[in-house]
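Novice: Reproduced below are the annotations present in Swiss-Prot:
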type	residues	note
BINDING	Gly103, Gln104, Thr105, Gly106, Thr107, Gly108, Lys109, Thr110	ATP binding site
DOMAIN	19-356	domain 'Kinesin motor'
MUTAGEN	Tyr23 to Phe	Spindle defects and greatly reduced phosphorylation by Wee1 in vitro; when associated with F-152 and F-207
MUTAGEN	Tyr152 to Phe	Spindle defects and greatly reduced phosphorylation by Wee1 in vitro; when associated with F-23 and F-207
MUTAGEN	Tyr207 to Phe	Spindle defects and greatly reduced phosphorylation by Wee1 in vitro; when associated with F-23 and F-152
MUTAGEN	Phe669 to Glu	Remains tetrameric
MUTAGEN	Leu726 to Asp	Mainly tetrameric. Mainly dimeric; when associated with R-775
MUTAGEN	Arg740 to Ala	Formation of tetramers, dimers and monomers
MUTAGEN	Arg761 to Ala	Formation of tetramers and dimers
MUTAGEN	Tyr775 to Arg	Mainly tetrameric with formation of some monomers. Mainly dimeric; when associated with D-726
Amino acid sequence: MDISGGNTSRQPQKKSNQNIQVYVRVRPLNSRERCIRSAEVVDVVGPREVVTRHTLDSKLTKKFTFDRSFGPESKQCDVYSVVVSPLIEEVLNGYNCTVFAYGQTGTGKTHTMVGNETAELKSSWEDDSDIGIIPRALSHLFDELRMMEVEYTMRISYLELYNEELCDLLSTDDTTKIRIFDDSTKKGSVIIQGLEEIPVHSKDDVYKLLEKGKERRKTATTLMNAQSSRSHTVFSIVVHIRENGIEGEDMLKIGKLNLVDLAGSENVSKAGNEKGIRVRETVNINQSLLTLGRVITALVDRAPHVPYRESKLTRLLQESLGGRTKTSIIATISPGHKDIEETLSTLEYAHRAKNIQNKPEVNQKLTKKTVLKEYTEEIDKLKRDLMAARDKNGIYLAEETYGEITLKLESQNRELNEKMLLLKALKDELQNKEKIFSEVSMSLVEKTQELKKTEENLLNTKGTLLLTKKVLTKTKRRYKEKKELVASHMKTEQVLTTQAQEILAAADLATDDTHQLHGTIERRRELDEKIRRSCDQFKDRMQDNLEMIGGSLNLYQDQQAALKEQLSQEMVNSSYVSQRLALNSSKSIEMLKEMCAQSLQDQTNLHNKLIGEVMKISDQHSQAFVAKLMEQMQQQQLLMSKEIQTNLQVIEENNQRHKAMLDSMQEKFATIIDSSLQSVEEHAKQMHKKLEQLGAMSLPDAEELQNLQEELANERALAQQEDALLESMMMQMEQIKNLRSKNSISMSVHLNKMEESRLTRNHRIDDIKSGIQDYQKLGIEASQSAQAELTSQMEAGMLCLDQGVANCSMLQVHMKNLNQKYEKETNENVGSVRVHHNQVEIICQESKQQLEAVQEKTEVNLEQMVDARQQLITEDRQRFIGHATVATDLVQESNRQFSEHAEHQRQQLQICEQELVRFQQSELKTYAPTGTTPSKRDFVYPRTLVATSPHQEIVRRYRQELDWSDLDTTATIDECSEGEHDVSMHSVQELSETETIMNSTPIEPVDGVTVKRGCGTTRNSNSNALKPPVATGGKRSSSLSRSLTPSKTSPRGSPAFVRHNKENVA
């Protein structure tokens, strides 16, 4: 059998390279991974990208890009529609296509290719079920062929590779050996001898054969997978389609689809296959997959030799990898972090396989004659072999000899293929060498020119080198000087260490004192607790004493209640006497009420009569006056408005005749007329106001009458007070007399006020008159000013305005007459108001005489009543004296009981005072010193820290010891010229690491010595610089002490140290 379809291309075809399509599918976590708490470290971040992490919290990620990536939630139908569905059309067009699943064991390869469900006749390649790619592809092919309505045949085969042994899963004879041979007619293809291809006609036939193959396939249970595939399988589908050619000749189109399910790579320890046959299976599986990886690497690197023959698996897939087949790879991986190494290996191989290029070619369409001829030749060949075997007249060889010839032939073919590949590789290498030679020739010319430039630069560099050597010598000397400085600092550090130990000893002593102080505080706390308990006990005793005092108070309260009842009885008796007195008083009150009612009735009648007459006269006079005045005002207003309208009409006629000349005059004249109207209207309003003021002036008369009525009401109130205050009748009578005299005085005062109000009204009338005269004057002045203005305008204007001036003069005369008329009417109104007030004054005099008569009569009656009531009050006083004597006795008894109770309470308080003294003297504890509390002391420790001498002094002495007279002893080690800067920087880089570290110690000015900063070795200043201490506010700090030990604080007043010694100053 030919795995590639067994057809050769006899016509030249257009070849185009095509990369292998690579897909990745990530399965979800299974139950085993959930049990071992394996975390997901693989993420599908896009339709084409996969990101992996070594651990869940790792920030280092690796991203792979493929043609398509499927996440854990992807379905079987999604994978098929993307990967295999496009290949079905290519198969029907006559291409050979291959799809194989690659990955670690237990990642879902068999699930993807075969599925977990058994395919049924009603199953469709588009439904959402767990059937795999193989049954979906067969169903899809049958559906497409049925819709094409062509004649076709379909044959399938199911090949298994187990422990490098081939097996036909659909064959009924297990003894048949299957071999692989290279196809001499088609380079890169193999022929599988002994593999049975079974024709199928429906989906049912295919599903039955597929189930048969699944049952015969080698599977086993491992720790990684309950049904782990222990072999590789290749499911091949060959489709022959009959179609008519251009000349009407029958043509046969052949397409082939290989669906490969590879066994997964395994780790022996993880899978639990350390013993037995499983070890051999694992070794063979891993060996074949390793060879597949090497083939992929060789194809990607375009190596001259691809190791197809090192494994039967790679020989089966030879045409699919780098051949004439359209190939797709599905890489299945696990998302758990326990399998991250295998996952990364699978992703890297799959990512590398993307670069493999195939050259897909359409299988040649064969005519019916060609097919029959091939079949006839093959039948004749088989017949001859059969006859030779029967007749035994052919060439017979020993089995060993035949085996040697076969092996020799295979080795020669293998060697020939290798030589051909080697020759091709040598040719490619020769082309590369020629290309390199041309490039080298071109670069040689460029290098020659560069060499000349380099020689010139060399001469310049030699001069620079001499200068650099000098700088290097100086730099080495400076290095030694810095080394000497470091040694001085080390000596200082040793002294500082000794001082630090002394300070730590003082700190330990202070710590011990602190612990003893804490013990003292604890003892005082315990003493406070005892005092608190004593206070609680004292509180309980005092509470008992207070309860006893409360009991005595309750007893005293009961005694007071009994006395209260006795006093209540006496009060009842007194109330009986009071009731009798009240009865007598009520009779007297009734008599007084009758007398007061009579007096009140007389006063009320008199008051009503007076009010009626006054109001009648006032209403008649006011109404007549207002009506007359309003009628006159309305008549005058109508007359004035008519006259003004007439004058305006005349003026308007004149203006129409002289419109062009009198526009400005018309506006001014209209303004004057409007002001006149406004003054007339304001005058009318003021007249209304004056009338209202006159009406308001009549109101005081009504208010005086109202006051009289209120005085009568006061009389009634006084009578009621007499009824309520019979217990002090005599005093009330005197008060009534006084009030009546006051009322008489107030009535006379009110009459005087009425007289004053009359005079005030007369004055107001005079003011109104003067106001009217003022308005008259204002009107005359306004008219005169208007006349003067109009006269000036007329003189400056046209003669046609003479008539308007005449009208204005008539209006002025009319206004004067109107003012005189208003003055006359106002005088008449003033006279009528005076008559009205005279009448009111007469009525008030009569009312006053009548009120005095009523008052005299009331006084006589009251004197009679007072005498009778005084006799009754004397009798009741004697009865009250008897009741008061009894009440006095009861009060004395109450005082005696109170004295006894007070004595008892005094005794209880003495007991409480004794308890308090006992608590203070015996129970209340005080603190007793133990003698362990530390006393105040002075801690002795170094208060002045050592410091290193100035760097200039150290360097100067060091130079004198070494007798370096060639250097300037007055210069510091940091000086360098500007011209040496660049060279010194290169020289410093050539020093050792120790030298570079030493150069990081800068020199700071000390004791007024100025240190010059250059640009060489003092560029890196850091916090380790030695600085002199500064005494500010009694505190000193040292940079050296900060870098070596914690900072120290000197007490106030400690002297600042001065550096003046050679090496160290204490």
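For all residues, glycine too, the Cβ spot is worked out from N, Cα and C.
A description of the local structural setting of each listed feature is requested, covering burial, neighbours and distances.
Specialist: If you take the C-beta of Thr107 (ATP binding site) and look for same-chain residues 6 or more apart in sequence within under 8 angstroms, you find Arg27, Gly264, Thr332, Ile333, Ser334, Thr346.
Tyr23 (mutagenesis position) falls within a strand when secondary structure is assigned with DSSP.
If you take the C-beta of Tyr152 (mutagenesis position) and look for same-chain residues 6 or more apart in sequence within under 8 angstroms, you find Leu145, Val239, His240, Ile241, Arg242. Look at Tyr152 (mutagenesis position): DSSP puts it in a strand.
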Novice: Specify the count of other C-beta atoms within 10 Å of the C-beta of Lys109 (ATP binding site).
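Specialist: Result for Lys109 (ATP binding site): 26 neighbouring Cβ atoms inside 10 Å.
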Novice: Over the domain 'Kinesin motor' (19-356), what is the model's average pLDDT?
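Specialist: The answer is 85, the mean pLDDT of the model over that range.
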Novice: Can you see whether DSSP assigns Gln104 (ATP binding site) to helix, strand or coil?
Specialist: strand
Novice: What is the number of other Cβ atoms found within 10 Å of the Cβ of Gln104 (ATP binding site)?
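Specialist: Looking across every protein chain shown, the total is 25.
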Novice: Report, in whole Å, the straight Cα-to-Cα distance of Tyr23 (mutagenesis position) from Gly108 (ATP binding site).
Specialist: 14
Novice: Using Cα coordinates, what distance in whole Å links Gln104 (ATP binding site) and Tyr23 (mutagenesis position)?
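Specialist: Rounded to a whole number, the Cα-Cα distance is 15 Å.
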Novice: In whole Å, how far is Tyr23 (mutagenesis position) from Gly106 (ATP binding site) when you measure between their Cα atoms?
Specialist: 18
Novice: Would you mind checking how many other C-beta atoms are within 10 angstroms of the C-beta on Gly108 (ATP binding site)?
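Specialist: Gly108 (ATP binding site): 22 neighbouring Cβ atoms within 10 Å.
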